[in-house]
Amino acid sequence: MAAPVRLGRKRPLPACPNPLFVRWLTEWRDEATRSRRRTRFVFQKALRSLRRYPLPLRSGKEAKILQHFGDGLCRMLDERLQRHRTSGGDHAPDSPSGENSPAPQGRLAEVQDSSMPVPAQPKAGGSGSYWPARHSGARVILLVLYREHLNPNGHHFLTKEELLQRCAQKSPRVAPGSARPWPALRSLLHRNLVLRTHQPARYSLTPEGLELAQKLAESEGLSLLNVGIGPKEPPGEETAVPGAASAELASEAGVQQQPLELRPGEYRVLLCVDIGETRGGGHRPELLRELQRLHVTHTVRKLHVGDFVWVAQETNPRDPANPGELVLDHIVERKRLDDLCSSIIDGRFREQKFRLKRCGLERRVYLVEEHGSVHNLSLPESTLLQAVTNTQVIDGFFVKRTADIKESAAYLALLTRGLQRLYQGHTLRSRPWGTPGNPESGAMTSPNPLCSLLTFSDFNAGAIKNKAQSVREVFARQLMQVRGVSGEKAAALVDRYSTPASLLAAYDACATPKEQETLLSTIKCGRLQRNLGPALSRTLSQLYCSYGPLT
């Protein structure tokens with residue numbers, strides 16, 4: 001008789017380790033689906049992530065280690081768990097028993113952004129999800145602004161130059177190359193910890209930033225006395241700020257620790273031609289030949305904005321391979337009529353003007369070059385003429401029209417020689433990115449006037465088109481794709497609603513569709529502070545509130 005087959009004991013499948021959390025998330029998802037709220041997607045993603053987690057969770061705060069669990073959702077779970085325990089339910093959240101109660105309505109809007117990844121876990125004693133590292137520029141900025149906030153004689157804000165100087169005073173010896181590329185100041189602005197107002201920019205702490213800065217000061221053992229209540233602290237009570245953090249802040253602002261200064265006779269003015277103007281077919285190589293024929297000192301390099309700029313290049317640099325260069329306050333964008341026509345059709349026209357106005361150079365020239373017959377273009381001549389007129393009257397550009405490429409080269413040669421005479425005898429000094437220049441300061445009071453200019457590296461790096469963008473920047477670009485939304489209108493919209501989630505939450509809070517259509521109509525836009533208007537507000541509400549396909 002054959003021996004009986006011995007079968008191993010079958011391992012039972014584990015029960016759901018967090019049934020209460022699963023039940024509550026399911027309830028909230030179903031309720032959001034019934035009310036047609038977009039938070040249903042947040043709950044669904046969190047529910048899927050929770051079901052894959054094999055271990056029990058004791059609180060909603062512990063669920064933050066899972067994907068798609070943000071501060072708002074974890075707080076909702078903790079509040080629901082507390083209500084469950086108060087009503088006599090099991091104390092363990094993984095108990096199968098629970099209480100069926102509707103989700104708190106006041107918290108649904110808080111999880112609009114809960115699917116965003118948490119950048120850092122808080123340390124002991126900290127609240128919230130963001131806690132800047134000890135050797136980070138963000139920590140330095142918060143502490144410096146906190147000192148200014150505590151100063152009874154201060155303005156409770158700092159300009160960018162003042163902010164850089166305060167950080168440099170805390171660590172005057174910065175090792176070259178020790179800066180990291182993470183833009184600390186921009187990160188704090190996006191986290192709504194630092195507020196930027198006015199022009200030139202002023203930086204101050206928001207209520208959330210003030211709370212975090214106070215906890216940072218307490219964590220470092222700083223009291224009200226040694227945090228400093230004045231702009232100048234005693235030497236023995238200064239807080240040590242890491243050198244790398246100060247260098248990181250300087251790198252983010254696009255400045256050098258030692259400003260570049262070029263005295264008369266130590267530099268030459270030359271024309272920089274974008275490499276895109278020299279490649280390709282047609283008449284592009286002819287431009288360089290014309291410049292050479294006119295004996296214009298020029299160089300060809302990659303420009304991220306504009307087609308022509310002028311730089312003051314150091315003549316006797318310490319490093320011949322890397323001479324110091326300062327960008328003069330003039331930039332030229334060249335457009336042939338056929339290129340102007342195509343750029344208007346595909347939207348590049350508005351975007352290029354918007355980027356030119358933000359490049360840091362104040363004297364902008366729009367060079368329009370005739371090319372062939374106007375009747376062969378895709379747009380009528382009146383449309384092109386109106387676009388050029390708007391560029392001059394509304395955008396404030398200087399518009400120059402030329403007959404052909406030879407006349408364009410002659411105009412560039414004339415500008416080059418004019419700038420060489422204009423800056424002759426001037427002392428040039430670099431300035432931080434984002435601060436206004438003063439090319440005419442001291443022209444009447446000093447035989448050697450001082451001009452503050454951007455370095456070429458800062459100018460070109462600040463104009464990169466495809467650099468990493470925040471949600472706010474992407475949202476602004478998305479709004480500008482809507483017909484009628486200019487750069488100024490998009491800026492006004494993102495000042496009120498910085499993310500799509502905040503705009504959708506505002507739409508969800510409206511009682512009627514009519515209220516949704518007029519939600520944005522009273523937002524002030526532009527220098528004249530005119531209303532956005534009901535027509536554009538209705539268009540945007542249809543775009544963001546329609547669940548079906550747009551018609």
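Even glycines carry a Cβ here, placed using N, Cα and C.
The annotation that Swiss-Prot gives for the mutagenesis experiment ASP274 to Ala reads: Loss of endonuclease activity. Secondary structure from DSSP puts ASP274 (mutagenesis position) in a beta strand. Proximity of ASP274 (mutagenesis position) to non-local residues of its own chain (separation of 6 or more, Cβ distance below 8 Å) is seen for VAL300, ARG301, LYS302, LEU303, GLY306, ASP307, PHE308, given in sequence order.
Sequence annotations record features per position, and here Swiss-Prot assigns active site to ASP274 (among others) based on experimental evidence.
What Swiss-Prot records for ASP274, GLU277, ASP307, GLU333 is Mg(2+) 1 binding site. In the three-state DSSP reading, ASP307 (Mg(2+) 1 binding site) counts as coil.
One mutagenesis experiment catalogued in Swiss-Prot, GLU277 to Ala, is accompanied by this note: Loss of endonuclease activity.
If you look up Swiss-Prot, you'll see GLU277, ASP307, GLU333, ARG334 marked as Mg(2+) 2 binding site, on the strength of experimental evidence. When secondary structure is read from DSSP and collapsed to three states, GLU333 (Mg(2+) 1 binding site) falls in the strand class.
Around the Cβ of GLU277 (mutagenesis position), a 10 Å sphere holds 16 further Cβ atoms from the protein chains shown. The active site annotation in Swiss-Prot covers GLU277 (among others).
Within the same chain, residues at least 6 positions away in sequence whose Cβ sits under 8 Å from that of ILE345 (mutagenesis position) are SER378, LEU379. For the mutagenesis of ILE345 to Arg, Swiss-Prot gives this note: Decreased endonuclease activity; when associated R-344. The structure shown keeps the original residue.
When other Cβ atoms within 10 Å of the Cβ of ARG483 (mutagenesis position) are tallied across all protein chains shown, the result is 8. DSSP assigns ARG483 (mutagenesis position) to coil, not to a helix or a strand. Quoted from Swiss-Prot, the note on the mutagenesis of ARG483 to Ala is: Loss of endonuclease activity; when associated with A-489 and A-530.
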Cβ neighbours of GLU333 (Mg(2+) 1 binding site) where a neighbour is any other Cβ within 10 Å: 20
Integer Å distance between the CA atoms belonging to GLU333 (Mg(2+) 1 binding site) and GLU277 (mutagenesis position): 11
Beyond the site residues ASP274, GLU277, ASP307, GLU333: chain residues whose C-beta lies within 8 Å of the centroid, for Mg(2+) 1: VAL273, GLY276, LEU303, GLY306, PHE308, VAL332, ARG334
ARG334 (Mg(2+) 2 binding site) and ARG483 (mutagenesis position), Cα-Cα, nearest whole angstrom: 25
Per-residue Cβ crowding (10 Å cut-off), top of binding-site residues ASP307, ARG334: ARG334
